[in-house]
Amino acid sequence: MKAKRSHQAVIMSTSLRVSPSIHGYHFDTASRKKAVGNIFENTDQESLERLFRNSGDKKAEERAKIIFAIDQDVEEKTRALMALKKRTKDKLFQFLKLRKYSIKVH
């Protein structure tokens, strides 16, 4: 029974590979979409907020406002988003520390 399971695992792992060379296809980079500077250029603020909110972001509204701020250049937006991420991370660490100490007290 074990051998059968391992055989199934081997078949499953090879069928789940995403490499085009297994199937005889090659990547054609000429037909790929070109990269854009602003990936949010064709979206509005509400749909971006909804996207962030649905992905579990607690600060979806603030993050969308930062992205759609007209008066900021790219570097300022990047710094603002990184600061928002750091604040969220710091709050998480504060929460975990408080939780750790509250467990020791009880």
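Yeah, the Cβs are placed from backbone N, Cα and C, and that goes for glycine too.
Original residues only.
Every protein chain considered, the tally of other Cβ atoms within 10 Å of the Cβ of Val74 (mutagenesis position) stands at 9. Look at Val74 (mutagenesis position): DSSP puts it in a helix. According to Swiss-Prot, the mutagenesis experiment Val74 to Glu carries this note: No effect on interaction with CBY1.
Annotation of the published mutagenesis Lys86 to Gln in Swiss-Prot: Abolishes interaction with CBY1. Forms irregular perinuclear cytoplasmic aggregates; the original residue is retained in the structure shown. In this chain, no residue six or more apart from Lys86 (mutagenesis position) has a CB-CB distance below 8 Å. DSSP assigns Lys86 (mutagenesis position) to a helix.
According to Swiss-Prot, the mutagenesis experiment Thr88 to Lys carries the following note: Abolishes interaction with CBY1.
Leu96 to Arg appears in Swiss-Prot as a published mutagenesis result, with the remark: No effect on interaction with CBY1. Accumulates at nucleoli periphery. If you take the C-beta of Leu96 (mutagenesis position) and look for same-chain residues 6 or more apart in sequence within under 8 angstroms, you find none.
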